[in-house]
Amino acid sequence: MALTAALKAQIAAWYKALQEQIPDFIPRAPQRQMIADVAKTLAGEEGRHLAIEAPTGVGKTLSYLIPGIAIAREEQKTLVVSTANVALQDQIYSKDLPLLKKIIPDLKFTAAFGRGRYVCPRNLTALASTEPTQQDLLAFLDDELTPNNQEEQKRCAKLKGDLDTYKWDGLRDHTDIAIDDDLWRRLSTDKASCLNRNCYYYRECPFFVARREIQEAEVVVANHALVMAAMESEAVLPDPKNLLLVLDEGHHLPDVARDALEMSAEITAPWYRLQLDLFTKLVATCMEQFRPKTIPPLAIPERLNAHCEELYELIASLNNILNLYMPAGQEAEHRFAMGELPDEVLEICQRLAKLTEMLRGLAELFLNDLSEKTGSHDIVRLHRLILQMNRALGMFEAQSKLWRLASLAQSSGAPVTKWATREEREGQLHLWFHCVGIRVSDQLERLLWRSIPHIIVTSATLRSLNSFSRLQEMSGLKEKAGDRFVALDSPFNHCEQGKIVIPRMRVEPSIDNEEQHIAEMAAFFRKQVESKKHLGMLVLFASGRAMQRFLDYVTDLRLMLLVQGDQPRYRLVELHRKRVANGERSVLVGLQSFAEGLDLKGDLLSQVHIHKIAFPPIDSPVVITEGEWLKSLNRYPFEVQSLPSASFNLIQQVGRLIRSHGCWGEVVIYDKRLLTKNYGKRLLDALPVFPIEQPEVPEGIVKKKEKTKSPRRRRR
């Protein structure tokens, strides 16, 4: 489709009308360029897909929404906007699209959040009820559907009242009533515990109401994980050929795709035996009480028992073999080098893939049959069986995918990382098996790049080390396929608005020197606080261990510090805003993930402190396997993995400072390697052009460590 004069005029008219809706709107050349580039790509005038880096201040959201809506209307397609997290998804849904609706009154839009973000009306009704009979009726579903106390019941009753009177849409983030994680776990549901069309509340269920709204909407706001799942199952979203897709925060896409394809499952032999026994009893109950018209051969008791017995024997053998590979001790891990399994393990995985797939098919067949049963049956008993079969299907589906992935030598031209872990829970040892591909470009090509005609991938940061090469390698986007890569200029004058401060630290921030380095960092930070030059500050760490140690050095400043983990992030930011608005000093402290998407302008944030260059962890099974693979190709892992990742992280962290033309301040980076190592210049060259200062550092007095047992974290 060509960009007609009428279409261009429509885009220009909306852009002009938008300027009148936004106070102090500043026209920006990069924004106009982005609108033009997005329009050309979505209309098919230039290239296949577009990766466009739009630095903070460009106004990228409105720059893709305006041309996206215009072209979607012209082509009678649906514009799907996907983000990496719920916060940005909600911002687009609750702020940006309502703003556009002022200039496009008939605009229809909705949001597609994951099932776990919505309340389950069945669970809410039970938890809000004061009638024991109501709770008893729903308790048959094996869920914890009774309130813990009267206060919790009253809270649920208020939520139910808001839902029933349409004051609340059922989304966790859209109510002012405090809901802790434990209560929300009982209020929401997952795919395995949902009765779907068989539920009494199906028609009014917020999740399914939202899904039905997708069919009528011109714009759907989703997230990357949901889009990947929708493309895989060909459900939820319209047909790919009838889509225009924008992937905001597109730098997350390869990781989200990899997470979606990562498979982990418990394979502890006694636990597995129990699951198989429960499934055979479940099948027997279905055959006895809800006999299907056509009996699957595998459902015959003798055959099913033999099938499950073979499956169990293979799992037991695998347990024995894996325990031999793992080091002694209750908690242990073994990774298979280059993802290559021994022949005996590979043969077991291949057979397990076939056997679990057959059980998955059997569970699906019974579930479909049960779902079609009429009201002539005992509805309580039927629904109980549907839920149990649904959960069995979920288990065998995951197992089937795991063993299929374990049987693969490569995925997307790279090895599949495979490892086993043993851990202790409540005095019992549990064995797990894990698989994840280190490259997902083939899957992205199949699900996205080849399926959807034109896609926009955008973010404030898509490049690392001034190059799109890492994005291209990880995502599979490539110029020879007609994909375009554009980096827009920043609208800000960084040279005049801020500066980078690299204190003259006495040591590098290595593990060996960590204690002295943090002592010096704390001393310099204290000096900055005492200067009273900045009201709003942000301190970012590469690890929780370092952050905790830093806090040990500044205990007298603790009341000023708002630390990640003390409260949910949005509450910390809310409190920070209130403090600064009242003229008080406030310091946000967290890990690098805490800063992503943080938008604090002016005095709210005028000094950012960065503990050190954040290289990725090198002890993750995925990173180790990728390193082995790169070395086998005579490529240098530091150049391919570590440095691009560190560059990307640093750009993101530094980008927290200048968010508008009125922002000012300093970025303090406590890492002398930026000036002493060869790669330091490359990292600095990829940052906005700030003047650099190198002040002296007060001597830090090293404190003695208190001996504490560090919690074991699960690696991947």
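For all residues, glycine too, the Cβ spot is worked out from N, Cα and C.
Taken from Swiss-Prot, the feature domain 'Helicase ATP-binding' covers 17-294.
ARG656 (ATP binding site): 23 other CB atoms within 10 A of its CB, across all protein chains. Residues annotated as ATP binding site in Swiss-Prot: ILE26, GLN31, LYS60, THR61, ASP599, ARG656, ARG659.
The Cβ of CYS120 (mutagenesis position) has 27 neighbouring Cβ atoms from other residues within 10 Å, across all protein chains displayed. Looking at Swiss-Prot, the entry for mutagenesis of CYS120 to Ser says: Abolishes iron-sulfur-binding.
The [4Fe-4S] cluster binding site annotation in Swiss-Prot covers CYS120, CYS194, CYS199, CYS205 and rests on experimental evidence. The DSSP secondary structure for CYS120 (mutagenesis position) is coil.
Among the mutagenesis entries in Swiss-Prot is CYS194 to Ser, noted as: Abolishes iron-sulfur-binding. In this structure, CYS194 (mutagenesis position) belongs to neither helix nor strand by DSSP; it is coil.
All protein chains shown were included, and the count of other CB atoms within 10 Å of the CB of ARG211 (mutagenesis position) stands at 17. Among the mutagenesis experiments that Swiss-Prot reports, ARG211 to Ala is described with the note: Significant decrease in helicase activity, small decrease in ssDNA binding.
In three-state terms derived from DSSP, ILE618 (mutagenesis position) belongs to neither a helical nor a strand segment and is classed as coil. For the mutagenesis result ILE618 to Ala, the note given in Swiss-Prot is Loss of helicase activity, loss of ssDNA binding.
Here Swiss-Prot notes a mutagenesis experiment, TYR636 to Ala, with the remark: Loss of helicase activity, loss of ssDNA binding. TYR636 (mutagenesis position) is surrounded by 12 other CB atoms, counting those within 10 A of its CB over all protein chains shown. The DSSP secondary structure for TYR636 (mutagenesis position) is coil.
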Rounded to the nearest Å, what's the C-alpha distance separating CYS199 ([4Fe-4S] cluster binding site) and CYS120 (mutagenesis position)? Just drop the number here, would you?
11
Between THR61 (ATP binding site) and ILE618 (mutagenesis position): CA-CA distance (Å):
35
Based on Cα coordinates, which of the following binding-site residues are within 10 Å of CYS194 (mutagenesis position): LYS60, THR61, ARG659?
none
Report the same-chain neighbours of ARG659 (ATP binding site): residues 6+ apart in sequence with Cβ closer than 8 Å to its Cβ, ordered by sequence.
THR56, GLY57, ASP599, LEU600, LYS601, LEU605
Taking Cα atoms as reference points, which of the mutagenesis positions CYS120, ARG211, TYR636 is nearest to THR61 (ATP binding site)?
ARG211
Around THR61 (ATP binding site), how many other C-beta atoms are within 10 angstroms of its C-beta?
22
